[in-house]
Amino acid sequence: MVSKRKLSKIDAAEESSKTDLQSRCPETKRSRISDKRAPSQGGLENEGVFEELLRTSGIILKVGEGQNEIAVDQTAFQKKLRVALEKHPSYPGVVNEFISGLESHIKDRSQFKNCLLPCTPARTEGSRTLVHSYCESLIKLLLGIKILQPAVVTLLLEKIPEFFFDVVGTFGTNFPRLIVNQFKWLDGLLDSQDLVKKLMQMLSVSPVPIQHDIITSLPEILEDSQQNEVARELSCLLKQGRRLTVPILDALSRLDLDAELLAEVRQSAMTIVPSVKLEDLPVVIKFILHNVKAADAVEVISDLRKSLDLSSCVLPLQLLGSQRKLKSQAQASSSMSQVTTSQNCVKLLFDVIKQAVRFQKDVSEAWIKAIENSTSVSDHKVLDLIVLLLIHSTNSKNRKQTEKVLRSKIRLGCMPEQLMQNAFQNHSMVIKDFFPSILSLAQTFLHSAHPAVVSFGSCMYKQAFAVFDSYCQQEVVCALVTHVCSGNETELDISLDVLTDLVILHPSLLLRYATFVKTILDSMQKLNPCQIRKLFYILSTLAFSQRQEGSYIQDDMHMVIRKWLSSSVPNHKQMGIIGAVTMMGSVALKRNEADGGLLERPELSIECDGQLSTLLDLVGFCCEQTPEVLALYYDELANLIEKQKGNLDLQLLDKFGKSLVEDFPNDFVVDLSPTVDGSFLFPVKSLYNLDEDETQGAIAINLLPLVSQSEPGRVADEMSNSRKRVVSPICLSPCFRLLRLYTGEQNNGSLEEIDALLGCPLYLTDLEVEGKLDSLSKQEREFLCSLLFYALNWFREVVNAFCQQQDAEMKGKVLTRLQNITELQNVLGKCLAATPGYVPPPATFDSEAPEGVPSINAGGPVRKKNGKKRKSDSSKACSAERTQADESSDGNQPDTELSELEKSATEKETGNPLAQLQSYRPYFRELDLEVFSVLHCGLLTKSILDTEMHTEASEVVQLGPAELCFLLDDMCWKLEHVLTPGSTRRVPFLKERGNKDVGFSHLCQRSPKEVAVCVVKLLKPLCNHMENMHNYFQTVIPNQGVVDESGLNIQEYQLMSSCYHQLLLAFRLLFAWSGFSQHENSNLLRSALQVLADRLKPGETEFLPLEELISESFQYLLNFQASIPSFQCAFILTQVLMAISEKPMTGWKREKMASLAKQFLCQSWMKPGGDREKGSHFNSALHTLLCVYLEHTDNILKAIEEISSVGVPELINSAKDGCSSTYPTLSRQTFPVFFRVMMAQLESSVKSIPAGKPSDSGEVQLEKLLKWNIAVRNFHILINLVKVFDSRPVLSICLKYGRLFVEAFLKLAMPLLDHSFKKHRDDVQSLLKTLQLSTRQLHHMCGHSKIHQDLGLTNHVPLLKKSLEQFVYRVKAMLAFNHCQEAFWVGVLKNRDLQGEEILSQASAAPEEDSAEGSEEDTADSAAEEPDGTDSDSGGAGR
């Protein structure tokens, strides 16, 4: 141990002489150091200048494992060593010797390591050290001595290359890192520039690990003045490679950079986001988010959204699914490791985002805004959905905003369900943390009135159940049960649908929570028949899929069903039948699957069969006395056979089938005879016989006698008799449906046994009712109506039954039956018009009875929007503009309450029976989807028959226009009901929801995809019919939009026009289906597009990419524009093209859409009678079409200016009932529509002009000023139109959108004017002067509204005046900012009316108040009071 005694001056001199002697013999010293090793106690035996000076200064060098020791304070050591060196006789040469000694000493790696590691305080026995517990390393201490620093720095940098090729850890130490660490936090660095320069040079040649160490140490080495320069170099390095991303960003985040450089570096980081390694991605994102400023947060987040693609993170996750296929267990283990790593990286990524969102308010709001600003459907990603969920769960303040944005995106189709499925399936580890938010949002979405939002909420439930743990699954089930028990129709239906999907996809999982589902049985009174069917399907599937576990559910179901069947309440009996038949379906399924009944014990199957037989007997006994209940039983059994086609036990079929085969002929069929015995209200006549050549064994449907027997008095007589079963015509169609499905099931689809029923006649009466109805009594008219309803429903079921038969003769008979239906509908329409208050017999029995008495109105719609009646046009005498505007104040917006079909039905011509019978749809039997296979038949119009008289039409029966219109109308109703559009209308009010499934019972048992597949198969015949329509209208409309009425058959024209309308609507309903956005339906979409594209390129479309198929389909449909017969057809064609072009919308399609919409707007739409098309629905379509034109045109401001500067003046100069010659759709009646759209689109377009920035170049400023100049000019033109068109709706539009425009100007234009005023003073002054004129007119409107005390208008006034006042002060602030207050002057702004006349009551009071109160000011804007009450000069113009 070396003694710690202090050296005297003599000792110091002796040491110096020794040092001097040693310095003269360097060779000897080096050989000693290199050859001689330390003794066992760890000291050095032979000392040189280096060792001696260190020892005398207080450092004891150690070799081996021991660290160097320091006996004095660090600063004392440095001072002693510096003094010793400076006073050494050979100074400054001694410095070189000292460095040489250091160099020799650190050749040994263990000694070098000791010099790089912190020294330890030297301790002596029995004494306490005064040295601090932590001491720097020897090298660090030497670097703190200025005379040694340059040489030590050079020595250390030269040592680094020695370790280039060392594997870290070879010697147990990372030497490069230790070396670089010595340069950190040096207080007295002599040449910082040189050190950093050498380090950067070293960086360029070093291996990656050493580069990593150097970069991460730079922030602690650099001086403040060097940070920006080095940051630029690091930014360049960041762009060159991806291996140093993490250390570079780590270093940059610790540097104090100026704003410009920070933006540049952040942009560099942004560019590498798409290609950076997954494990480095969290670091990159953290750097970007933590260095974002409030001013550019939205821009940065928007760029980040575009760059960050989670699909690259999914690729490793896909290995999880394929790992089972790997033969090697080692490979499988490796795959699992990769998947885990990938999931952890994604988790870290969202943890980074979560931290930024939680602690940086700007980031949270900017992310929401960035998602909100994204408009294209293709721009939205899984990332957006996850971030919205993250913000919703993290920031309580942003929850409402987040929910609003998510709702909006779902409604617009930007957040398809496929996107959500990807999020749940690929990132479940991340999303599980947001489960409370997911549950909350799903519950909220189910309350929505928008089908797309409701569907999204239900999908959230399904995905959460599928991918989360048991706790989450239980919460999902409890939430769904709560929805069902809430009594809300929408929630109830959707929740049951979700549970149905879950029981199909995850029966074993749902069975765990069957106890919760079973509690719904306690709330059965709230369920309608369709909902009961769904519930019992769910419970039956759970009860019978695994017999032992589900036995307790079976007992409860039996108990409830028996209770209902025994009830005397018809509604309860109805519920019991539906429950019983649904349960039968689950019991009677063939057990041939691996988990089916073949593996079960025989006695269990016998027990179930016994239960089933007992249940069947009970149901049959309870039904036989009530026709409606018996008809329901027949329908439910028929639905069961159809749904489980081929899977039902044959014994069950035989049990009720044999009696059915016997009962139907006995009850409803009689032998055909010339006369019928009995007394009836009308003489019996056999009609519609298609088998007149078959006289022997002919049969007929005994309809009229049965209808006579079913009258109330006769039914009572029958009930008093001892008959067990009542025969009613109500049961005719349901019983036949069950018979034909039973027969088809037993005979592999063949209906040969009952084909006589297709052509057999009906016992009706003479149906030539023209002119006879007025002479009939009410009872006779109602009897006749009932007879026609029964006949129509019989024919509809016959068509359902035989439409798929391949025999040519039977096909012909089916087409004839369709003709019979259209003929009977004409007769029925006339009868119903003469029989007000008549309620038809029921035709559907599994839905609640429609409320109220249906009515028929051949001249117009049954109901108006919001259920309100239209006021009489003659109520007041006022201007044409005011009258029409008041009528259409609500009609100029797209109608959200009526469906497309309801809207079209209200405007159809009086001659179309379909328009008359719309309100009676619930009283007709439902057509099956298979009926539409008849559309494959060709179209034969009367005009073709007239020109080909030699052709006998009886030889080939083809589909006529009336039959085509009938089929298309029904198909469109079905499609609209089941295919939810991506951007959808609102659901009708909840009070109407109870009847929404009436007439769609069979359809609702099919999934939307099944319906879509069916329609895609029909696209070829639909295209054929469309082309026939196109050819027809090209001949009758030789000039664009002008009907050639010479020799025109008006009725045929109307029918063909209706067919065209329905065809286009069918295309729109199909291609707007939201399901096409889901990945699993992509092949179906391709098949649909391929059919359309094949019409232009036959045989060339099979291998075309999707984008080309879309383009060809778009072009095919675009070709129909020349033959469009009505504005409604034009509107729907535009919607079809929109639906197709959005997948995706490209530049040339936008141009075509704008051109097409403008063409329709510039076309004169006339009816065949010569009247101009008009009405609220015309206005609604016009609103949408005008929006399409302005949204897709290249220059929206120019388009608005053209309409307002060309079209409107033409209208003003035209006659009272005239229109614009350039835009014939612009008339005094439609002006409010044009005005609203132009104002809304103008306000929307200026919001897209970026706000002015100080950094904008002069050219950019000028371009923005030009845009604002045009916008303000358009605004001025539109506002001044109020002087001519002063109706209340126009004023309301002005006040609303005027305020929004001024607010947008304040937010976006004023910053631009601040920075461009000096450079472009004249332009700014001109802009403000023009705007001043507009805002002055707005002020006049405020006065006008107050004078007339119109509450609808005055509600807008306070907010508008506030905006105008803000504008005044904002202009003053701009002038002050530019030191140019004299550029404008202010004056008194007087209150005037719309025509500019001063309001007298205020004019007389003005002189008195002028001196006492503050005056309203008029700068570049309008009305604002000076808060300080100062007077201003009268006037108000800018200089």
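Positions of Cβ are set from backbone N, Cα and C atoms, glycine also.
In Swiss-Prot, the entry for mutagenesis LYS400 to Glu states: Reduces ubiquitination on FANCD2 and reduces stalling of the FANCI-FANCD2 complex at DNA junctions; when associated with E-404. The structure shown retains the original residue. DSSP assigns LYS400 (mutagenesis position) to a helix. Note on LYS400 (mutagenesis position): other Cβ atoms within 10 Å of its Cβ, all shown chains, come to 10.
For the published mutagenesis LYS404 to Glu, Swiss-Prot gives the following note: Reduces ubiquitination on FANCD2 and reduces stalling of the FANCI-FANCD2 complex at DNA junctions; when associated with E-400.
Contacts of ARG407 (mutagenesis position) defined by a Cβ separation under 8 A and a same-chain sequence distance of 6+ are given as PHE445, SER448, HIS450, VAL453, in order along the sequence. Looking at Swiss-Prot, you'll find the mutagenesis ARG407 to Glu noted as follows: Reduces ubiquitination on FANCD2 and reduces stalling of the FANCI-FANCD2 complex at DNA junctions; when associated with E-411.
The secondary structure of ARG411 (mutagenesis position), as reduced to three states from DSSP, is helical. What Swiss-Prot notes for the published mutagenesis of ARG411 to Glu is this: Reduces ubiquitination on FANCD2 and reduces stalling of the FANCI-FANCD2 complex at DNA junctions; when associated with E-407.
Cβ neighbour counts within 10 Å, taken over all protein chains shown, single out ARG411 as the most crowded of the mutagenesis positions LYS404, ARG411. Spacing of LYS404 (mutagenesis position) relative to ARG411 (mutagenesis position) is 11 Å (Cα to Cα, whole number).
Distance from the CA of LYS400 (mutagenesis position) to the CA of ARG411 (mutagenesis position) is 16 Å.
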